[in-house]
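Engineer: I have a structure here, written as structure tokens, and I will follow up with some questions on it.
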Amino acid sequence: MEDLTPTNTSLDTTTTNNDTTSDREAAPTTLNLTPTASESENSLSPVTAEDLIAKSIKEGCPKRTSNDFMFLQSMGEGAYSQVFRCREVATDAMFAVKVLQKSYLNRHQKMDAIIREKNILTYLSQECGGHPFVTQLYTHFHDQARIYFVIGLVENGDLGESLCHFGSFDMLTSKFFASEILTGLQFLHDNKIVHRDMKPDNVLIQKDGHILITDFGSAQAFGGLQLSQEGFTDANQASSRSSDSGSPPPTRFYSDEEVPEENTARRTTFVGTALYVSPEMLADGDVGPQTDIWGLGCILFQCLAGQPPFRAVNQYHLLKRIQELDFSFPEGFPEEASEIIAKILVRDPSTRITSQELMAHKFFENVDWVNIANIKPPVLHAYIPATFGEPEYYSNIGPVEPGLDDRALFRLMNLGNDASASQPSTFRPSNVEHRGDPFVSEIAPRANSEAEKNRAARAQKLEEQRVKNPFHIFTNNSLILKQGYLEKKRGLFARRRMFLLTEGPHLLYIDVPNLVLKGEVPWTPCMQVELKNSGTFFIHTPNRVYYLFDLEKKADEWCKAINDVRKRYSVTIEKTFNSAMRDGTFGSIYGKKKSRKEMMREQKALRRKQEKEEKKALKAEQVSKKLSMQMDKKSP
């Protein structure tokens, strides 16, 4: 069997001094961005977005309108923006275009924030020369209704999606991501920009495996940096640095009078994502580069452990834990990583380790900071760390990228190049005529009497299940084929769940103490079950890898049962898939897994609908009673 355990080749060619005393800072790092031989050989290839962005950095943002781009596909949307995959008409280069509605921005007082984001992106790209690990702006423009930001296209998803898919990473991969994020943050901080919303979702993974820090909607200047205040007017659709403009670039300067040298931070109000927000932001205090370092520490913790350091049942308790620094390292957490994270997750930002000290820390001693943009990134594998007395395991199934796009469909299912791209998630086919399973004899009968016997036998088993099995309420009246407790692992954490393999097919997992259906493993044509040992097995799906452990050491029975059911329902699964591809409902069936917030919002909407219907029914009942009483009075 092929050993796919990653080798230590990605980060170590140069060793830095591991002296990390607080009074010594690492020397400034200059990246070596010289093209490799393979890059030079491709100089005659068609123009790319990277070429055009590099040209715009030198010559200024080109003047464009929405008619200069073909809007091909929506890639996602936020509270007040939507991102599209677009092709520039003149060059055929592919870009991502972020579109914002002016009416929404004005109605919710967000216009100033978007102007600031535009000016920060322009400043980082046009004046600072851009950075390989930071989103670079190609151009921006606006019309009467919308604002457009044109940036480089990244189709490999983000770090948050990869963490959702794989659960956690090994030390080598975690260190790789942390080192590249730190390099990108160093560029921002050297140019007096603080991101203020560092989280896995804002770290994109490029096609070559390197990262890209994105989403500067919460970013701010600090240290006296004065950015252009230019808003969205007809005049600024053309770059101030373009060849047809004689005006100089926006001036930046540092005001020592306004911001003293010893106080380079600025006051702020709470923005960002609660899981990764720093204590100083919660206290409405001074925010500077150390706020981003806090976010980096939370990301590194999650890469290794599988969960963020601060978790709670609700936001109130979550923020309280952050303020009180209430977190702990789970069993099995690497000691070398816990030491550096303990220096990052410090309440007082003035005593928090700095980016320069981080680069010089022994944790990063094998990182070649100068050539980091040219190293080969590690391949992402399904991996479970050593914990609970079990060794670490790497998947022996060939490494694949998270997500289900055209390439993944072609690779997994040989569907061809016309497959629609979408994000994967749970597959819930409606119950169809049962095709048989390994536990119920329902092979197509030769006589009506046999069919009646099979139906009667199934009905009897279903009735016994309804009466005796407390988990029947979760099955939608489907027969349970196999059930049992499994430890569902995610990094260094595990939760005991009751798993139900039922007709349909469905593979459900239940939180037994609270009697709550927590989720369902998706059934897709490319589903794979991998047995690791007598107790551990993996289930590979487009959305994520499930790491499961059977305390009874009967993992092989689970693998066989799941594979048997998958084979028997293969026609149903493939039929549903093909129908979704043909009808354009692929996204709704295999769509991106809903967040807890989205599910809660849907539940509230459902409750409101039910309450409205109940009130309507009550009102109708009252009207009916009133009419009945009136009729009774009129009757002799």
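Positions of Cβ are set from backbone N, Cα and C atoms, glycine also.
Original residues only: the substitutions mentioned are not part of this model.
Annotation comment: Swiss-Prot describes D197 as active site, proton acceptor, evidence class sequence analysis. As annotated by Swiss-Prot, ATP binding site applies to A79, Y80, S81, K98, G152, L153, V154, D158, D201, D215, with the evidence given as similarity to another entry. As annotated by Swiss-Prot, domain 'Protein kinase' applies to 69-364. Y148 to C appears in Swiss-Prot as a published mutagenesis result, with the remark: In sa709; increased resistance to oxidative stress induced by paraquat. daf-16 mainly localizes to the nucleus as opposed to the cytoplasm as it does in wild-type. Here the residue is the original one, but Swiss-Prot notes a mutagenesis experiment at this spot, G297 to R: In sa680; developmental arrest at dauer stage, extended life span, increased body size, low fertility, and defects in egg-laying and social behavior. Fails to avoid NaCl after exposure to NaCl under starvation conditions. Restores normal AIY interneuron neurite outgrowth in a daf-18 (mg198) background mutant. Looking at Swiss-Prot, you'll find the mutagenesis A305 to V noted as follows: In mg142; no obvious phenotype.
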Engineer: Based on DSSP, name the secondary structure state of Y148 (mutagenesis position): helix, strand or coil.
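Structural biologist: In three-state terms, Y148 (mutagenesis position) counts as strand.
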Engineer: Specify the secondary structure state of S81 (ATP binding site) as given by DSSP, simplified to three classes.
Structural biologist: strand
Engineer: Between the Cα atoms of A305 (mutagenesis position) and D201 (ATP binding site), find the distance and write it as a whole number of Å.
Structural biologist: 17
Engineer: Which site among D197, D201 has the most other CB atoms no more than 10 Å from its CB, taking these as recorded positions?
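Structural biologist: Top count of Cβ atoms within 10 Å goes to D197.
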Engineer: Please report the distance from the Cα of Y148 (mutagenesis position) to the Cα of the residue listed as 'active site, proton acceptor', rounded to the nearest angstrom.
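Structural biologist: Just about 21 Å between their Cα atoms.
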Engineer: How many Å separate the two farthest-apart Cα atoms among the ATP-binding residues A79, Y80, S81, K98, G152, L153, V154, D158, D201, D215?
Structural biologist: 21
Engineer: What is the number of other Cβ atoms found within 10 Å of the Cβ of V154 (ATP binding site)?
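Structural biologist: Step by step: centre on the Cβ of V154 (ATP binding site), count other Cβ atoms within 10 Å, giving 17.
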Engineer: Cα-Cα separation of G152 (ATP binding site) and G297 (mutagenesis position), in Å?
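Structural biologist: Cα of G152 (ATP binding site) to Cα of G297 (mutagenesis position) measures 27 Å after rounding.
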Engineer: Taking just the CA atoms, what is the gap between S81 (ATP binding site) and the residue listed as 'active site, proton acceptor' in Å?
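Structural biologist: If we compare the Cα positions of S81 (ATP binding site) and the residue listed as 'active site, proton acceptor', the gap is 17 Å.
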Engineer: Which number gives the other C-beta atoms within 10 angstroms of the C-beta of G152 (ATP binding site), all protein chains shown included?
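Structural biologist: Other Cβ atoms found within 10 Å: 22.
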Engineer: If H, G and I count as helix, E and B as strand, and all else as coil, what does DSSP give for the residue listed as 'active site, proton acceptor'?
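Structural biologist: Its secondary structure by DSSP: coil.
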Engineer: Using C-alpha atoms only, work out the spacing between G297 (mutagenesis position) and the residue listed as 'active site, proton acceptor' and round it to an integer in Å.
Structural biologist: 13
Engineer: Around the C-beta of S81 (ATP binding site), how many further C-beta atoms are within 10 angstroms, looking at every protein chain?
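Structural biologist: The answer is 20 other Cβ atoms.
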